[in-house]
Amino acid sequence: MADVFEFELEGHESQASPQRHAYHYDNCTEIMEDDHMYSNVADGQISAPPPSSSYMEDPMMESIQLCASAINPPNVRVGPEDFQLLKVLGKGGYGKVFQVRKTTGSDNGQIFAMKVLQKATIVRNQKDTAHTKAERNILEAVKSPFICDLLYAFQTGGKLYLILEYLSGGELFMHLEREGMFMENVAKFYLSEIVVSLEHLHQQGIIYRDLKPENILLDAYGHVKLTDFGLCKEEIEGDQKTHTFCGTIEYMAPEILMRCGHGKAVDWWSLGALMFDMLTGGPPFTAENRRKTIDKILKGRLTLPAYLSNEARDLIKKLLKRHVDTRLGAGLSDAEEIKSHAFFKTTDWNLVYARQLEAPFKPNIENDEDTSLFDARFTKMTPVDSPCETNFSLNGDNPFVGFTYVAPSVLEMMNKGGHGGISVAHLASSMSRAGAAKSPRKPGDPETASILHGGHSNLFGHGPNSEAPQAFGYGIGSQMTTTTAGGAGIQQPYQSFSGGYPEDDAMDTSTPRASESRETTTGNGSTTTTRPSNVGSSASTPIPLPKRVM
């Protein structure tokens with residue numbers, strides 16, 4: 001697939017205040033009691049509270065039994081031995097993604113996706129280590145029906161484990177590969193749910209920065225779930241800008257390429273590129289190599305096929321405005337500008353938020369273990385969690401102290417299963433930072449901000465010495481790399497274009513472009529794979545369905 005980059009530009013974010021991360025979890029359980037009612041305060045005679053037996057006899061008081069099973073309910077702490085490997089969903093330099101079945105606890109028998117990461121590979125780079133911990137924090141903090149959910153996180157001496165919900169609908173990329181392109185009503189469904197998911201991230205002060213078909217998964221009902229938060233930027237308020245050079249080239253906004261600072265509006269450019277991709281068969285700007293692709297993004301004319309509706313053409317043109325100030329969604333109202341566009345005039349946004357719109361494609365799943373919508377190149381592999389050559393102490397200098405996590409939803413399930421009367425909220429606060437993560441973040445509060453959104457990572461990228469093919473949907477995919485074709489490293493982000501932007505007006509045409517190529521870069525170098533460009537046709541001409549090549 002396409003190249004993904006991340007560069008921290010000196011002189012900008014390097015001057016930001018250092019972030020502190022709360023990775024230590026208390027092992028105690030806090031029990032809150034109501035204030036006692038005291039009498040005779042006026043004359044200085046304060047009666048002692050009644051003995052505890054009096055409370056137990058009061059039918060209005062709730063009994064709380066303190067016992068080992070209540071404070072430390074069984075099966076809260078999990079490990080690799082609690083999961084049965086079923087299938088390989090993906091593989092990369094940092095590790096593998098498996099389909100697994102839980103074999104213990106109240107969720108015994110449930111199917112999950114298990115991402116296994118090699119510590120030795122991650123700790124080679126201090127930044128990778130920090131990003132990995134921050135990525136896990138984002139997965140914990142951001143809860144939305146349109147975001148892939150994290151259920152457990154744990155570690156061994158040599159590996160990190162993330163247990164995510166299994167999304168049997170596969171990647172949107174695979175469906176586009178099969179169909180070639182989508183009809184407008186189909187694209188509208190997916191775009192509406194993507195808009196809502198980006199809106200949620202923006203409201204949390206997060207820029208996504210890597211929207212593309214590979215990072216969009218479908219659940220068993222055909223609804224959208226975003227995954228891969230490795231390129232996110234947190235703590236962005238209002239029109240605040242950041243200066244990291246990152247993203248997947250074909251979907252990157254011009255202001256990222258120009259290194260002039262960017263904000264949340266880069267996600268709306270990517271939405272426009274994705275919309276174009278869905279409706280035409282490929283991204284709007286592609287070429288035979290990376291440099292020419294960037295040149296087209298910065299200076300090329302946008303070519304729109306004639307078969308698109310006026311509303312679709314107008315929305316694409318307004319999203320792909322090179323001048324940020326004129327781009328739809330760049331204002332303070334953010335997603336509201338896009339939701340009110342004529343392309344979505346028939347969309348009931350209340351139904352979108354409630355996930356009550358009927359999906360155009362409902363996966364034909366035989367059972368919970370069905371992996372037919374994932375790449376057979378992976379699922380035919382024998383699932384083996386390979387042994388580690390290097391192990392790290394789980395105490396002392398362990399760089400991943402505090403990585404363990406159990407979702408509140410899991411604790412709630414266990415509580416209903418009869419593990420005592422301790423409040424689930426107390427259990428959650430003792431096992432993780434879930435309580436703090438759900439608290440409103442106050443602008444300008446660095447400690448709270450770091451708890452909520454600890455940073456960005458390349459946790460979901462493939463690491464060095466990775467093997468092709470790569471998995472995309474669950475994130476062991478394209479690495480943020482500085483490797484170019486032939487292995488030459490990029491020392492600086494693209495900077496050859498020094499002039500102003502060309503006109504933003506798109507050129508409508510019915511002339512299809514020739515197929516162009518996208519580069520796929522791995523840690524060992526890069527290869528080039530061909531993907532179709534936008535396909536144009538007249539309204540009376542049958543629309544060819546191009547075949548995507550992965």
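Just so it is clear, glycine is given a Cβ too, placed from its N, Cα and C backbone atoms.
Taken verbatim from Swiss-Prot:
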type     : residues                                                              : note
DOMAIN   : 83-344                                                                : domain 'Protein kinase'
BINDING  : Leu89, Gly90, Lys91, Gly92, Gly93, Tyr94, Gly95, Lys96, Val97, Lys115 : ATP binding site
MUTAGEN  : Lys115 to Gln                                                         : Probable loss of kinase activity. Enhanced axonal regrowth following axotomy of PLM neurons
ACT_SITE : Asp210                                                                : active site, proton acceptor
DOMAIN   : 345-415                                                               : domain 'AGC-kinase C-terminal'
MUTAGEN  : Thr404 to Ala                                                         : Abolishes phosphorylation and causes a decrease in the number of germline progenitors
MUTAGEN  : Thr404 to Glu                                                         : Phosphomimetic mutant which inhibits axon regrowth following axotomy of PLM neurons
MUTAGEN  : Ser439 to Asp                                                         : Phosphomimetic mutant which inhibits axon regrowth following axotomy of PLM neurons
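On the structure: features taken from Swiss-Prot.
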residue : record                       : DSSP class
Leu89   : ATP binding site             : strand
Gly95   : ATP binding site             : strand
Lys115  : mutagenesis position         : strand
Asp210  : active site, proton acceptor : coil
Thr404  : mutagenesis position         : coil
Task: Look at the binding-site residues Gly93, Gly95 and tell me which residue has the greatest number of other C-beta atoms within 10 angstroms of its C-beta.
output: Gly95
Query: Taking Cα atoms as reference points, which of the recorded positions Lys115, Asp210, Thr404 is nearest to Lys91 (ATP binding site)?
result: Lys115
- prompt: Highest CB neighbour count within 10 A among the recorded positions Lys91, Lys115?
  reply: Lys115
Query: Counting every protein chain present, what is the number of Cβ atoms, excluding its own, within 10 Å of the Cβ of Val97 (ATP binding site)?
result: 27
- request: Between the Cα atoms of Thr404 (mutagenesis position) and Lys115 (mutagenesis position), find the distance and write it as a whole number of Å.
  value: 14
Statement: Around the Cβ of Thr404 (mutagenesis position), other Cβ atoms found within 10 Å total 21
- prompt: By a simple count, how many Cβ atoms lie within 10 Å of the Cβ of Leu89 (ATP binding site), its own Cβ left out?
  reply: 27
